[in-house]
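S.K.: Sharing the feature lines straight out of Swiss-Prot:
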BINDING   Asp392, Ser394, Glu398, Glu403  Ca(2+) binding site
DOMAIN    379-414  domain 'EF-hand 1'
DOMAIN    451-486  domain 'EF-hand 2'
MUTAGEN   His135 to Ala  Loss of activity
MUTAGEN   Ile162 to Ala  Greatly reduced activity
MUTAGEN   Arg168 to Ala  Reduced activity
MUTAGEN   Tyr169 to Ala  Slightly reduced activity
MUTAGEN   Val175 to Ala  No activity for acetyl-CoA. Activity for palmitoyl-CoA decreased
MUTAGEN   Arg177 to Ala  Loss of lyso-PAFAT activity. LPCAT activity is partially reduced
MUTAGEN   Gly209 to Ala  Reduced activity
Amino acid sequence: MRLRGRGPRAAPSSSSGAGDARRLAPPGRNPFVHELRLSALQKAQVAFMTLTLFPIRLLFAAFMMLLAWPFALLASLGPPDKEPEQPLALWRKVVDFLLKAIMRTMWFAGGFHRVAVKGRQALPTEAAILTLAPHSSYFDAIPVTMTMSSIVMKAESRDIPIWGTLIRYIRPVFVSRSDQDSRRKTVEEIKRRAQSNGKWPQIMIFPEGTCTNRTCLITFKPGAFIPGVPVQPVVLRYPNKLDTITWTWQGPGALKILWLTLCQFQNQVEIEFLPVYCPSEEEKRNPALYASNVRRVMAKALGVSVTDYTFEDCQLALAEGQLRLPADTCLLEFARLVRGLGLKPENLEKDLDKYSESARMKRGEKIRLPEFAAYLEVPVSDALEDMFSLFDESGGGEIDLREYVVALSVVCRPSQTLATIQLAFKMYGSPEDGSIDEANLSCILKTALGVSELTVTDLFQAIDQEDKGRITFDDFCGFAEMYPDYAEDYLYPDQTHFDSCAQTPPAPTPNGFCIDFSPENSDFGRKNSCKKAD
């Protein structure tokens, strides 16, 4: 598979929003991966700080949290859904000031000596919702503690000792994963607060729904834009020489990020409040368009590209299995294009056998774009051409359908490595015994990993113990059971990043204040018909 599609393509945009903006090409880096490499001098600094300033900073931060707890407890007494009193009582203003001061002192002790603020924060009557991006770390809580704005959080967070009390003080909107109707209720609550004419605190929302490495802005969830009220975009920057801030699904874990950040002499953060964005009537009717146009405004301010990757792509990148996707995989782009054609991977999985049989019958015969469109039963479109180009490695205008089915199998069931390999053996295997040669194995694994270059000679020879020049699925399966780390040992023996980028997250969501609350049955996405091949 090719690592890039055909490049930038014009995308229509509402005249009321971003104007003649263009959808940029997929980013060169996987937005869900962060690789942190320290020089010898930086390692020496971390070692020195670990023995000196780090424990002091950590203990002081914990002390400040404990100091803030009684004030937050006092101010959070009473029913959480009761409208705040207007104007605020003097004692509440004092508590609010004290909590902001305590939190700012905590961040200062952690090395955030100066927080640069650009622009003006809008009044609640001007913009009830603040949309923050890019979301890259739990340190993004800094603007929350500086403004004491409400946020959207998972309901489990309120039961955490001390932290839960501090959370309740800012009157967040809670989302319960156990309540199937919770997302709809959350959107309704946000809408109610947003239309209260400033009676409620502003709500800060991270519309990306997950953490990225700040190289681009991924798709914004429409939840923050469904109320159809003006929003104020807020962009975050961390202009540090060494990026110890970024906390993505693949990369350093939460504790390591905390340790390395507190071991820096100084950490920088910039918060820029952009002008309030007032939606047009068209955007009020179409929250997805509203979200897209706000994203373009924020991307322009940041100087980064936009991409249609989503939280689901993040899950694909981190799926467990013997073949973990490398950082330069193009399967994320493939998954985006699948959705762009209106094909939902969760609905396609049951038809994979039918797809593979259709591809097997062609015996490797190449097809052109019109035939590919007929195979998928979709019209020829820009998205289809981009997908076609991913498999047209030679640029000759022809592709092998078997590669498409292998890639689709990975996207539909990313954790089931052997199921994908077995499906591939059925398509590539000889009619006599289902065996494949080294060239077939190379094609299968390159497609399954979404890379254009891969050497499989060592792996093939290790499996082919009898030196027959061909292997069966049983041979492969037996070898995989004996050597479950065969990918690292035989495919990437010299690439240390393959291990370091493959960390499994502890929970389905990256943190408590960045969850997706958009209704699952939302009609605000693409409405292409979902057709399947026979």
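Each Cβ is built from the backbone N, Cα and C atoms, and glycine gets one as well.
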S.K.: Given the recorded positions Gly209, Asp392, Ser394, Glu398, state which is nearest to Val175 (mutagenesis position) when distance is taken between Cα atoms.
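M.R.: Given the candidates Gly209, Asp392, Ser394, Glu398, the nearest one is Gly209.
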S.K.: Is it possible to get the count of other C-beta atoms within 10 angstroms of the C-beta of Ile162 (mutagenesis position)?
M.R.: 14
S.K.: Work through the binding-site residues one by one (Asp392, Glu398, Glu403) and point out the residue whose CB has the fewest other CB atoms within 10 angstroms.
M.R.: Glu398
S.K.: Could you work out which of the mutagenesis positions (His135, Arg168) has its C-beta surrounded by the smallest number of other C-beta atoms within 10 A?
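M.R.: Checked His135, Arg168; of these mutagenesis positions, fewest Cβ neighbours within 10 Å: Arg168.
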S.K.: Far apart in sequence but close in space: which same-chain residues, 6 or more away, have a Cβ under 8 Å from Tyr169 (mutagenesis position)?
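M.R.: Result: Ala72, Ala75, Ser76, Leu99, Met148.
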S.K.: Determine the Cβ neighbour count for Val175 (mutagenesis position): the number of other Cβ atoms within 10 Å of its Cβ.
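M.R.: Excluding its own Cβ, the number within 10 Å is 24.
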S.K.: For Asp392 (Ca(2+) binding site) and Gly209 (mutagenesis position), determine the Cα separation and express it in whole Å.
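M.R.: Their Cα atoms are separated by 33 Å.
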S.K.: On a count of neighbouring CB atoms within 10 A, which of the recorded positions Gly209, Ser394 is highest?
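M.R.: Result of the Cβ crowding comparison: Gly209.
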S.K.: Round to the nearest Å and give the CA-to-CA distance linking His135 (mutagenesis position) with Glu398 (Ca(2+) binding site).
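M.R.: For His135 (mutagenesis position) versus Glu398 (Ca(2+) binding site), the Cα atoms are 40 Å apart.
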S.K.: How big is the Cα-to-Cα gap, in Å, between Gly209 (mutagenesis position) and Glu403 (Ca(2+) binding site)?
M.R.: 31
S.K.: Cβ within 8 Å of the Ca(2+) site's Cβ centroid: which residues qualify beyond Asp392, Ser394, Glu398, Glu403?
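M.R.: After dropping the recorded site residues, what remains is Lys366, Phe391, Glu393, Gly395, Gly396, Gly397, Ile399, Asp400.
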S.K.: How many Å lie between the Cα of Glu398 (Ca(2+) binding site) and the Cα of Ile162 (mutagenesis position)?
M.R.: 61
S.K.: What does the DSSP secondary structure composition of the domain 'EF-hand 2' (451-486) look like, as residue counts for helix, strand and coil?
M.R.: 18 helix, 1 strand, 17 coil
S.K.: Going by Cα-Cα distance, pick out whichever of the recorded positions Arg168, Ser394, Glu403 is nearest to Ile162 (mutagenesis position).
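M.R.: Result for Ile162 (mutagenesis position): the nearest of the recorded positions is Arg168.
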